[in-house]
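Notes follow the structure.
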Amino acid sequence: MNRRRRYTGSNPSLRRVLYRAHLGVALVAVFTAGLAVTLVGLLTLRAYADPNQQLIARSISYTVEAAVVFGDAQAAEESLALIASSEEVSSAIVYDRQGQTLASWHRESTGPLHLLEQQLAHWLLSAPTEQPILHDGQKIGSVEVKGSGGSLLRFLLTGFAGMVLCLLLTALGAFYLSRRLVRGIVGPLDQLAKVAHTVRRERDFEKRVPEAGIAELSQLGEDFNALLDELESWQARLQDENASLAHQAHHDSLTSLPNRAFFEGRLSRALRDANEHREQLAVLFIDSDRFKEINDRLGHAAGDTVLVNIAMRIRGQLRESDLVARLGGDEFAVLLAPLASGADALRIADNIIASMQAPIRLSDGSTVSTSLTIGIALYPEHADTPAALLHDADMAMYIAKRQARGSRRLAELNDPRILQEEKEIDSATPEAPPK
């Protein structure tokens, strides 16, 4: 038969799975949104960078026009530096009519981010912008302006910092919302798991799952509680049936008295207790006189009524600690434990015999009388085992029945007369003695 796979603890819990899922979704969403915004921003900056670079080149061409006309390199450099230093320009060069460099300006490479700015400008900005310098409609030179990646780098760094901050805030928000959601989902599931574990380990079918705040989980809890109701009812019926079967296995169905197996087990325990506490006990072997005659003459129903009444009358003469059992047919056995003396056993036997003096009323209104013959064996005087005690009490009962029906007899240890009569009984025919 396939064994059910058990949880080993290596799998992640539902709580952790939900936390990871919520955090992952939130981070992916923020990262995707941040990346999209950054790309759109870069494209927008690039779209504005080209016209701005052309405006800067045109402004420089107007400013250095006079210096180019007169070939004044110093004035051209001063004008060039004045404009380029305040704009997003990495370099600017002024050429004369012959294409020779008249003036140039380059932004100083300060800081570790200069190379990164150059790389961004190379990747994202267009080629350097060239603007002719005109005088009276004639080209007298040109200006070459190369853009700087400083703005792009600042934008990227600001966007990255903002995205990291958003990711942190999103992670905190996702953790908080996940805890609330997990509390609503995992909490009821934990309760259900605890109840199921308690029911499985302790067989406590009275446990119930509390109502959840989510409809589906609440329905699951109701179905689980309904299942527990059925299991509790089934368990109760099973216990009742087991108790009934156990009672039937150890009790006589007619008289409801314990049977021979139950009596012998109880006698064995009583002997151990008596030996441990040095106490005395007695076994009474009881047989109904002329029961076969009553059963044959009046029928089995009358015989059953007689047996039930005998059981009730014997039980009525005993203490709560004593035990009476039906061994079979019309034979009964009584365990008297503890016992103060053998005289108490004789007195109880006399009371049982006396209880049978009143006639037994049958179902048809008629009455019938019977008597009981009792054999008594004492522990430890006569025997110290269950079988030996029952045997000695049985032998004493048969001897008493031969001598006088409706009497009682105490087994006697090593009594020659008892031994002789016991031999006669053992050698007699299998037919039971008259009752």
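Cβ from N, Cα, C; glycine included.
Experimental mutagenesis at this site is recorded by Swiss-Prot as A33 to T, annotated: No longer binds to YfiR. Looking at Swiss-Prot, the entry for mutagenesis of V40 to A says: No longer binds to YfiR. According to Swiss-Prot, the mutagenesis experiment P51 to S carries the following note: No longer binds to YfiR. Among the mutagenesis experiments that Swiss-Prot reports, V68 to A is described with the note: Residual binding to YfiR. According to Swiss-Prot, the experimentally introduced change A171 to V is described as follows: Residual binding to YfiR. Where Swiss-Prot documents G173 to S as a mutagenesis experiment, the accompanying text is: Residual binding to YfiR. Under the heading domain 'HAMP', Swiss-Prot lists 183-236. The domain 'GGDEF' annotation in Swiss-Prot covers 279-415. If you look up Swiss-Prot, you'll see S288, D330 marked as Mg(2+) binding site, on the strength of experimental evidence. Quoted from Swiss-Prot, the note attached to the mutagenesis of D330 to A states: Produces a wild type colony morphology and an attachment level around 60% of wild type. Among the features that Swiss-Prot reports, active site, proton acceptor is placed at D330, with the record citing sequence analysis.
Over all protein chains present, the Cβ of G173 (mutagenesis position) has 13 other Cβ atoms lying within 10 Å.
Neighbour density around each Cβ, counted as other Cβ atoms within 10 Å, peaks among the mutagenesis positions A33, V40, V68, A171 at V68. With respect to their backbone Cα atoms, P51 (mutagenesis position) and V40 (mutagenesis position) stand 18 Å from each other. A simple way to gauge crowding: the CB of P51 (mutagenesis position) has 10 other CB atoms within 10 angstroms, across all the protein chains here. Classification of S288 (Mg(2+) binding site) by DSSP places it within a strand.
According to DSSP, the domain 'GGDEF' (279-415) comprises 57 helix, 39 strand, 41 coil. Comparing CA positions across the recorded positions A33, V40, V68, S288, D330, the one lying closest to G173 (mutagenesis position) turns out to be A33.
Over the domain 'HAMP' (183-236) the predicted model carries a mean pLDDT of 78. Put simply, A171 is the one of the recorded positions V68, A171, S288, D330 whose Cα lies nearest to the Cα of A33 (mutagenesis position).
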